[in-house]
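Structure record follows, encoded as structure tokens.
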Amino acid sequence: MFVVAFFGLSLVAWHPGVTAQEKVNQRVTRAVTPQAVSCQLSDWYKWTDCFPCQDKKYRYRSLLQPSKFGGTICSGDIWDEASCDSPTPCLRQAQCGQDFQCRETGRCLKRHLVCNGDNDCLDGSDESDCEDVRVTEDDCHQYEPIPGSERAALGYNILTQEEAQSVYDAKYYGGQCETVYNGDWRKLRYDPTCERLYYGEDEKYFRKPYNFLKYHFEALADTSISSEFYDDANDLFFHIKNGKSHSAGVTVGVAPVKSPVSIEVTGSGSKASSFLNKLNKYNEKRYGFMRVSTKIQTAQFKMRRNNIVLDEGMLQSLMELPEQFNYGMYAKFINDYGTHYITSGTMGGIYEYVMVLDKEKMKTEGTTVDEVQKCIGGGIGIGIKDSTIEGVGISGEFCENSGDGDRDIRKKITGVEDIISRVQGGSSVWGSVLTHNSSAITYQSWGRSLKYNPVVIDFEMQPIYQLLRHTNLGPLETKRQNLRRALDQYLMEFNACRCGPCFNNGEPILDGTNCRCQCSMGRQGLACERTVIEGLKDFKAAGHWSCWSSWSECRGGSQERRRQCNNPPPKNGGTPCLGRNLQTQAC
């Protein structure tokens with residue numbers, strides 16, 4: 001039996017009879033199930049050369065065809081690695097001339113950065129053998145780095161929606177002593193041990209790393225809640241997908257880092273897969289979903305655009321890439337450091353939860369969606385900012401702001417089957433507590449911890465190959481073009497456009513090497529091709545994009561590629577595909 005991993009729907013076989021379930025099955029509209037397609041992997045490509053700085057070699061195989069419609073799935077990974085002994089020494093950056101060279105990675109440093117008290121080399125070799133360490137006049141070493149700096153320095157995989165390894169060096173200061181003022185230091189704090197009030201003078205200033213052009217603490221935080229109600233799991237899935245869509249025409253997804261795959265619906269952040277998996281058991285049509293989220297901003301930042309200093313690990317990997325194109329080696333680089341890098345964004349935290357509602361119990365007890373909505377803010381003591389539920393008012397005494405959290409909501413609302421939370425940012429202690437109990441006290445404590453433990457909650461980004469134009473390493477055009485070529489192939493290989501067609505508003509999912517269709521309410525089948533509820537024959541169905549074609553030949557300094565809204569096309573006046581069907585690029 002075919003099972004869907006996220007929000008899976010059980011398939012019901014058709015049998016004549018007189019039971020209640022069989023009467024439902026008798027209403028199934030006959031439709032032709034698409035032919036099963038089995039997964040195909042290529043043979044292993046040859047091993048890469050031994051990476052001398054890692055003493056490892058790698059090989060890969062391509063996903064020629066994901067399995068579809070119940071076809072045989074593939075087993076095993078697409079990546080493989082083995083230990084090796086390199087005949088050549090560990091590669092270093094080009095000779096540094098009169099400048100200092102870090103022993104381990106070969107990074108070049110200006111002489112004034114040696115023995116200045118900052119570890120500008122990962123191995124600390126620039127600060128070893130120093131008889132007299134020069135300390136800056138302002139003694140910047142007493143300041144902590146700006147909160148969240150190491151998170152903003154990470155690469156980002158647009159397919160997996162996961163952070164990758166560090167791209168920027170978040171600990172490099174370039175001999176500069178630039179600080180950021182924190183206005184919150186004036187707030188009085190209480191020390192229970194010494195029983196005294198004090199100002200947090202040690203948090204008055206934070207030090208800004210070289211790769212950060214701007215960083216500004218936010219004085220105001222957005223602490224309002226937004227809520228949306230979804231009638232079934234597929235409806236929730238669809239809106240999560242649209243909320244995270246990107247203009248580049250790439251299908252985003254959730255997947256293990258070792259085996260990048262695409263899933264066309266996802267939440268953001270590294271915990272998205274777990275968040276969706278917890279909802280998997282609530283896939284029956286009797287369940288509805290109230291999705292509630294709040295976002296708190298703590299800082300705005302912008303990264304340096306030119307003369308970027310790369311993380312030493314990335315620098316080392318970049319120097320090992322061959323000048324001649326090798327997809328396996330370049331794809332491994334993308335897999336490690338991400339498809340994109342962050343250029344600017346917002347720090348803070350996100351608290352999101354989904355209330356799983358048993359609609360049958362609510363109907364029996366006379367509980368309405370309006371009443372549920374009125375109770376949402378009461379559990380954690382804050383108000384509703386916006387709601388997509390038409391005609392719902394915020395006033396009323398159905399659920400007061402008691403601040404008792406999940407217990408308050410479960411007690412006052414009949415039909416709340418479960419509350420599934422996801423927390424991003426803040427201290428690990430309060431974040432863990434908030435996940436299991438969303439009371440006013442835990443919410444406020446978590447919010448206060450965000451200032452010094454934020455994550456990147458909104459950001460702008462660029463493809464990873466563009467970074468090579470803006471480093472301090474000199475010309476890298478050949479490797480940049482190779483990386484761009486590899487990224488196009490990488491994004492296409494693991495895109496959910498290779499799945500489908502999923503009919504009747506079904507959502508295509510590429511999980512590992514297996515394609516699946518998440519069906520909307522009243523639809524069944526491996527391709528959601530069957531109708532199990534009367535009156536849905538003229539149901540409006542949205543269209544889905546095909547994959548992009550290959551790039552055309554270069555003409556007049558540009559080339560183009562196209563895609564079609566036929567996977568499947570819109571039906572009965574359904575929504576056409578969003579986005580452009582044509583892309584151009586310089587060549």
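Cβ from N, Cα, C; glycine included.
If you look up Swiss-Prot, you'll see Leu113, Asn116, Asp118, Asp120, Asp126, Glu127 marked as Ca(2+) binding site, on the strength of similarity to another entry. All protein chains included, Leu113 (Ca(2+) binding site) registers 18 other Cβ atoms within 10 Å of its own Cβ.
For 38-91, the entry in Swiss-Prot reads domain 'TSP type-1 1'.
Computed over the domain 'LDL-receptor class A' (94-132), the whole-number mean pLDDT of the model equals 82. The domain 'LDL-receptor class A' annotation in Swiss-Prot covers 94-132.
Per Swiss-Prot, domain 'TSP type-1 2' is recorded for 542-586.
According to Swiss-Prot, the natural variant Ile263 to Val carries the following note: In strain: Mae/Stm.
Within the same chain, residues at least 6 positions away in sequence whose Cβ sits under 8 Å from that of Leu468 (variant position) are Leu318, Leu476, Glu477, Lys479, Arg480, Leu483. In the three-state DSSP classification, Leu468 (variant position) falls within a helix. Annotation of the natural variant Leu468 to Val in Swiss-Prot: In strain: BALB/c; the original residue is retained in the structure shown.
For the natural variant Arg469 to Gln, the note given in Swiss-Prot is In strain: Mae/Stm. Using a 10 Å radius centred on the Cβ of Arg469 (variant position) and all shown protein chains, the other Cβ atoms total 14.
Reduced to three states, the DSSP call for Glu477 (variant position) is helix. As a natural variant entry, Glu477 to Arg appears in Swiss-Prot alongside the note: In strain: BALB/c; requires 2 nucleotide substitutions.
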Lowest local Cβ density among Asp126, Glu127, Glu477, which the record lists as recorded positions, within 10 Å:
Glu477
Give me the sequence-ordered set of same-chain residues, not including Leu113, Asn116, Asp118, Asp120, Asp126, Glu127, with a C-beta within 8 angstroms of the centroid of the Ca(2+) site's C-beta atoms.
Leu109, Val114, Cys115, Gly117, Asn119, Cys121, Gly175
Fewest other Cβ atoms within 10 Å: which of the binding-site residues Asp118, Asp120 wins that one? Let me know.
Asp118
For the C-alpha pair, I'd like the distance in angstrom between Asp126 (Ca(2+) binding site) and Arg469 (variant position), rounded off.
27
Work out, from DSSP, the number of helix, strand and coil residues along the domain 'LDL-receptor class A' (94-132).
6 helix, 4 strand, 29 coil
How long is the line from the C-alpha of Glu127 (Ca(2+) binding site) to the C-alpha of Arg469 (variant position), rounded to the nearest angstrom?
30
C-beta crowding around Asn116 (Ca(2+) binding site), within 10 angstroms:
18
How long is the line from the C-alpha of Asp118 (Ca(2+) binding site) to the C-alpha of Arg469 (variant position), rounded to the nearest angstrom?
27
